[in-house]
Amino acid sequence: MMPRNNLEASTCKMAEPFNFEKKESKPPPQDPLRSPVAQHNHPTFRLKSPENGNTKNNFLLCEQNKQYLASQEDSSVVSSNPAVVNGEVGGSKGDRKPPPTGNPVSPLSLGNSSPPNQVKTKPSSNVTPEKSKKSHKLFENALSVNNPALFNSLGPPLRSTTCHRCGLFGSLRCSQCKQTYYCSTACQRRDWSSHSTICRPVQQSLNKLEDNKSPFETKAIEVKSEVDCPPGVTKEITAGAERVMFSDLRSLQLKKTMEIKGTVTEFKHPSNFYIQLYSSEVLENMNQLSTSLKETYANVVPEDGYLPVKGEVCVAKYTVDQTWNRAIVQAVDVLQRKAHVLYIDYGNEEMIPIDSVHPLSRGLDLFPPSAIKCCVSGVIPTAGEWSEGCVAAVKALLFEQFCSVKVMDILEEEVLTCAVDLVLQSSGKQLDHVLVEMGYGVKPGEQSSTEQSVDHSALEDVGRVTVESKIVTDRNALIPKVLTLNVGDEFCGVVAHIQTPEDFFCQQLQSGHKLAELQESLSEYCGHVIPRSDFYPTIGDVCCAQFSEDDQWYRASVLAYASEESVLVGYVDYGNFEILSLKRLCPIIPKLLDLPMQALNCVLAGVKPSLGIWTPEAVCVMKEMVQNRMVTVRVVGMLGTRALVELIDKSVAPHVSASKALIDSGFAIKEKDVADKGSSMHTASVPLAIEGPAEALEWTWVEFTVDETVDVVVCMMYSPGEFYCHFLKDDALEKLDDLNQSLADYCAQKPPNGFKAEIGRPCCAFFSGDGNWYRALVKEILPSGNVKVHFVDYGNVEEVTTDQLQAILPQFLLLPFQGMQCWLVDIQPPNKHWTKEATARFQACVVGLKLQARVVEITANGVGVELTDLSTPYPKIISDVLIREQLVLRCGSPQDSLMSRPANQHKQIDSHRVQASPSAEQWKTMELPVNKTIAANVLEIISPALFYAIPSEMSENQEKLCVLAAELLEHCNAQKGQPAYRPRTGDACCAKYTNDDFWYRAIVLETSESDVKVLYADYGNIETLPLSRVQPIPASHLELPFQIIRCSLEGPMELNGSCSQLVMELLRNAMLNQSVVLSVKAISKNVHAVSVEKCSENGMINIAENLVMCGLAENLTSKRKSASTKEIPHSRDCCCTELQKQIEKHEQILLFLLNNPTNQSKFTEMKKLLRS
């Protein structure tokens, strides 16, 4: 981007007009269209640099600063044109006249083969001879007071139009004194404190003088500084209150046969696309306009009553980047208060609120639109409208591409539209001819009885015109050649970079001098290239990259964008990669791509990892032996684009083979039939994952024998009849961690490779829970195209998209699948399905514990086991616990258990994953004695039947809590690398507190896709955490009761259904985060039924009674009594019935005395009732 100081300077320099006769070899340097503020999102796209310069028919721009600087070339020159007084020449609406001959300034125009007479094509100076001569003559008569020509020829004296505040060029003038100039309203506000002391209203004579300006002079845009305004407050007025319409903008003066150049920034179809003009003047205009819009509308507020009209040019805030841009109103929806606008400097359009639209200030230069609407001339769509296939194909060829078009006709529509003749740079063919050849269009006037079909032979003839061919000009020409290797080739090389023995890069030593020359050329080229902040290469592009370790330039390929300002690049001549800032990249030229890519991707032949994966130690051994050393490289096979090679170090005697060294060190074992395997896979150079038929893959599960006893950890659980375990033998988990790391590295380096999912096929699958890749089996292909996969090392089933799958390499299948499906033997559900209570209890018994499993039976569906918890003082068999608590039934034999065990009943309890974590039924809070009254603070209100509070008095268990915190810290730190944990609402868990990063016991209040809201159960704090900061809590850490208490509002409450929201609102206002007095009335299942009282100005308020008085709840005591009365059989022999009647009478009397103590008629009625 243009630096701010250059941008400001550019407004003060005189831009020389283009020469229409002289052919330029290069266009002016490309600058972006925005100000240097960080605004990367434009209404459309950046203006791209052209391939060739402007050779003819470029356009000339008129600028205010040209006149001013031209007048400064000779201080003795006085302008004869009064239009220069305010630094601007132009025409008012509907009354534009050309300036006098000899004036070096013209309206904005696009040049053609015959330039206008008033414009000099080769100005030798900035002041014409005619003007100089006239000025000299005027000065000869300067002292002749009686000379009438003095007043007839001279305009107002030329004033300095530099900003009084900052000294930059400024065309805005104080409308009160009309003497002081400013560059912006911001500068005038800052200067008002000093200027207000000398600012006086302009004299009447000056007003008359300004009223007598020539008709072709555009009125200066002035800034009014009212005397009665406080310091720093100014108001901007326009020269007339009328709206700015499209016709008010300065004209481009396009003509037929004129050639224009620019970038296609918006493409709808061949009859409607926009080209953003390219020239240094347009860039300056856009930069100036961007700065002015930002300053003028920075703190603008919507105008009351302003309603844009169709055809009005206004300023609209673009939704994507929230920047202000000029736009033309195409439609207005008054009811919805929305406007449909088209951004005239870019070509795109959108529907935005009217509040985001403001009138265009007349204080801004009325530059012509930078984007012109175009249509392809000489062709019309075959079927009446352009097909989707046509739009897609042509858009791929033109969109964001620099092009040169010839204006064939100018159509007068709502906005200016040019019918253009466009030549495709990729093939040299005219676009209208290509559309006809491909069957998408016909010549005007041609009759076609049937719709033409796409001519496939034409597609072959214009092969360079297909979607893929758009890369010919800007991408294929910028991709270095690839060295080809054949089986049997042998050369002296250097191992440049090693990932693993199955992924490393070699260089041919014979090309070393060419590579050194290339590095010199790169350094020389990049040293002279001006850094471009608008260079945004696409993924796959080759460019020059400055390596971070030595600051030297190398050829690199863009692999991915790490952020908006950084990319991951791979150095194509060495094989290594790193993340670089965009500032360390620059475009590459074809000359630097003559040398083929020197990094050859290789695989070491004859070996495979002894542990199933290549360990860091194995990689180190190989690096010590061959990296950056001259070795003999022998190609024994091809694996797609990678070479299967043998590396031999002949500098020592005897010769050392890299494969044999790895085998001897114990990190690798010999792989048989390597050469046959490599030769059989030598096909076209396509990625291995999609070439030819899929390779037959083999995999195994963890193996067991009946009556074998092993240590296990439950990693996934659906029910006691289906859960998944990790068997802790032979360092299985350590090997799995290493495998997962290698798998993640492999998948991160490989782009999506078109993996075709097949049910039962192993693959690499992306788990969104933690953003890592894991081994999986395809379980189901859904109608939507998504795939359900079973993560074989953990047991969970997830739905993923096709781009979240990758082919898996055979070496990743050597380690047996670790997530073994299991079920508890000797038990069965009471009914057909496992109950939630049984599942929750089983969950509480196994969470986070290392258990002992005895294998009872083995079937194709998994392993039937007996689980025993040895962490307790005596062995605890899990199935016996469930039977003893009457949650499950004991079955007679393993076969019976198998028959009654539901298979894959995921829907029995939950369609989501059920993690092994204690639910709300398993954890306990401290219990208070009945009838005890305590002061407490209410922490969270779930409902009137459940809220959490913490006593105000300090707990006596502080020492135990400190010990528990230390144990939790040790436990949670040891759980790193475990699968992502998703708790449920009400579960107990371990949570990592933000302020100190320590782990504490917590209760889950709410959950979302990425966050969880927790209540710290021993301290009362509440915060929202990412899922990465919560872990399941083992049952052993729940033995100490939570220091908070679970409460429910005292029993006699019945909420009206329609008032539940009001009840919750009242409870939150009355109790939440406030000190209250709790009186324990009863305890049921660790929930305290309490009455809540709160101190107020009028004394203690009972919350429950307050709800009853507000009509949001009712007392159930009387209702229950009346209900129980109805249930008691009427018996004359029972005294309880009579006693109940007497009680009810006395209750009525007491209620009467309380409510109606002075009502005599009612008093007599109550006496009769008492006597009856």
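Cβ from N, Cα, C; glycine included.
At each noted site, the model still has the original residue.
Cβ neighbours of C166 (Zn(2+) 1 binding site) (same chain, under 8 Å, six or more residues apart in sequence): C183, C187. Marked as Zn(2+) 1 binding site by Swiss-Prot on the basis of sequence analysis: C163, C166, C183, C187.
Swiss-Prot lists C174, C177, H195, C199 with the feature Zn(2+) 2 binding site, giving sequence analysis as the kind of evidence. For the recorded site, C177 (Zn(2+) 2 binding site), the DSSP three-state label reads coil.
According to Swiss-Prot, the feature domain 'Tudor 1' maps to 307-367.
Summarising the annotation, Swiss-Prot assigns domain 'Tudor 4' to 982-1040 and lists sequence analysis as the type of evidence.
In the three-state DSSP scheme, N325 (mutagenesis position) is classed as strand. Swiss-Prot documents N325 to Y as a published mutagenesis change and attaches the note Strongly enhanced binding to symmetric dimethylarginines.
Record note (Swiss-Prot), mutagenesis Y774 to N: Strongly reduced binding to symmetric dimethylarginines. The unchanged residue is displayed. Summarising the environment of Y774 (mutagenesis position), the number of other Cβ atoms within 10 Å of its Cβ, over all protein chains shown, is 24.
With a 10 A radius on its CB, N796 (mutagenesis position) counts 24 other CB atoms from all the protein chains. DSSP gives N796 (mutagenesis position) a coil state; it is part of no helix or strand. According to Swiss-Prot, the mutagenesis experiment N796 to A carries this note: Significantly reduced binding to symmetric dimethylarginines.
Listed in Swiss-Prot as a mutagenesis experiment, Y1019 to N is described as follows: Abolishes localization to meiotic nuage; when associated with K-1023. DSSP assigns Y1019 (mutagenesis position) to coil, not to a helix or a strand. Taking a C-beta cut-off of under 8 Å and a sequence gap of six or more, Y1019 (mutagenesis position) has these contacts in its own chain: I950, Y1000, Q1043.
Here Swiss-Prot describes E1023 to K as a published mutagenesis experiment; the accompanying note says: Abolishes localization to meiotic nuage; when associated with N-1019. Within 10 Å of the Cβ of E1023 (mutagenesis position) there are 15 other Cβ atoms, across all protein chains.
The recorded positions shown are C174, C177, N325, N796; of these, the one with its CA atom nearest the CA of E1023 (mutagenesis position) is N796. Within 8 Å of the centroid defined by the CB atoms of C163, C166, C183, C187, the record's Zn(2+) 1 site, lie the Cβ atoms of T162, H164, R165, G167, L168, G170, Y182, S184, A186, excluding the listed residues themselves. C166 (Zn(2+) 1 binding site) falls within neither a helix nor a strand when secondary structure is assigned with DSSP, and so counts as coil. Summarised by DSSP class, the composition of the domain 'Tudor 1' (307-367) is 3 helix, 30 strand, 28 coil. A coil conformation is recorded for C183 (Zn(2+) 1 binding site) in the three-state DSSP classification, outside any helix or strand.
The shortest Cα-Cα distance from N325 (mutagenesis position) to any of the recorded positions (C174, C177, C199, Y774, N796) is found for C174. Nearest Cα neighbour of N796 (mutagenesis position) among the listed binding-site residues (C163, C177, H195, C199): C163.
According to its DSSP assignment, H195 (Zn(2+) 2 binding site) is helical. C187 (Zn(2+) 1 binding site) is surrounded by 21 other CB atoms, counting those within 10 A of its CB over all protein chains shown. Summarising model confidence by region, the domain 'Tudor 4' (982-1040) averages a pLDDT of 89. Secondary structure of the domain 'Tudor 4' (982-1040), assigned with DSSP and counted as helix (H, G, I), strand (E, B) and coil, comes to 7 helix, 27 strand, 25 coil.
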